[in-house]
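**Student:** Following this message is one structure expressed as structure tokens.
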Amino acid sequence: MEEQDARVPALEPFRVEQAPPVIYYVPDFISKEEEEYLLRQVFNAPKPKWTQLSGRKLQNWGGLPHPRGMVPERLPPWLQRYVDKVSNLSLFGGLPANHVLVNQYLPGEGIMPHEDGPLYYPTVSTISLGSHTVLDFYEPRRPEDDDPTEQPRPPPRPTTSLLLEPRSLLVLRGPAYTRLLHGIAAARVDALDAASSPPNAAACPSARPGACLVRGTRVSLTIRRVPRVLRAGLLLGK
């Protein structure tokens, strides 16, 4: 997806300048009341719905993405409402989102730099609930970075970092999605640089230069589209 094709007209007022293309950041995408409602629904989910990973735990809604295709599952009404709200922004080639990954991060937890991969339409949208976080972007590793004959290289530094406040919507498209890695450092406090602010600082009331932001428990709703969908019978070879 080229940068020009990745633009979303309805979101252009929220485009993050001075950042890799194409990133949109929408503050207060949902209300405080909606945030509280969604958090109640997430934490009221049955225990078997949770999967514990190293550094976070998650819920998977809509089906399990698979290279052969995803057998779709109906989204619960409390999620479908917000999937529709995001889909109405025309992020997924005119088609609706059909998958939601719910992540819970406790203070001090994060996720290693990664790419979302080819199972998804090349756009990711994330609603943040409960607490802020800082999302870091990295250039992909080069083959020579893994050369055992070379001296060990220091950990990569982010090319840019965004502050994500509660109730915000983040959308990644184009090179920001297809080329760069993104991750969240395992930290309890985010110390903002006193000399430079995140590129989306103008939309973040808490982004004061030199501020130390203490993380709380954060829940993210990652809303995407899985293009390849199968009926159960096809997956079973029937």
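Placement of Cβ uses the backbone N, Cα and C atoms for every residue, glycine included.
What Swiss-Prot records for N103, Y105, R218, S220 is 2-oxoglutarate binding site. Here Swiss-Prot flags H114, D116, H182 as Fe cation binding site. The domain 'Fe2OG dioxygenase' annotation in Swiss-Prot covers 96-227 and is backed by sequence analysis. Looking at Swiss-Prot, you'll find the mutagenesis R68 to A noted as follows: Almost completely abolished the ssDNA binding activity. Looking at Swiss-Prot, the entry for mutagenesis of R74 to A says: Almost completely abolished the ssDNA binding activity. Under its mutagenesis entries, Swiss-Prot includes N103 to A with the note: Reduces the binding of 2-oxoglutarate; when associated with A-105 and A-218. For the mutagenesis experiment Y105 to A, the note given by Swiss-Prot reads: Reduces the binding of 2-oxoglutarate; when associated with A-103 and A-218. One entry in Swiss-Prot concerns the mutagenesis experiment R218 to A. Its note says: Reduces the binding of 2-oxoglutarate; when associated with A-103 and A-105.
Map the listed features onto the structure and describe their local environment.
**Tutor:** Packing around R218 (mutagenesis position) is summarised by its Cβ count: 21 other Cβ atoms lie within 10 angstroms of its Cβ, all protein chains included.
The Cβ of H182 (Fe cation binding site) has 22 other Cβ atoms within 10 Å, all protein chains considered.
DSSP classifies R68 (mutagenesis position) as coil under the three-state reduction.
Applying an 8 A CB threshold to same-chain residues 6 or more apart, the list for R74 (mutagenesis position) is empty. According to DSSP, R74 (mutagenesis position) sits in a coil region rather than a helix or strand.
Mapped onto three states, the DSSP output places N103 (mutagenesis position) in strand.
Sequence-distant contacts of Y105 (mutagenesis position), defined as residues of its own chain at least six apart whose C-beta falls under 8 angstroms from its C-beta, comprise G55, R56, I111, S131, T133, I184, R215, T217, R218, V219, S220.
When secondary structure is read from DSSP and collapsed to three states, R218 (mutagenesis position) falls in the strand class.
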**Student:** Can you see whether DSSP assigns H182 (Fe cation binding site) to helix, strand or coil?
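**Tutor:** The three-state answer is strand.
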**Student:** On the DSSP side of things, how many residues of the domain 'Fe2OG dioxygenase' (96-227) fall into helix, strand and coil, could you say?
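**Tutor:** Result for the domain 'Fe2OG dioxygenase' (96-227), in helix, strand, coil order: 11 helix, 51 strand, 70 coil.
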**Student:** The domain 'Fe2OG dioxygenase' (96-227): mean pLDDT?
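**Tutor:** That region's mean pLDDT is 91.
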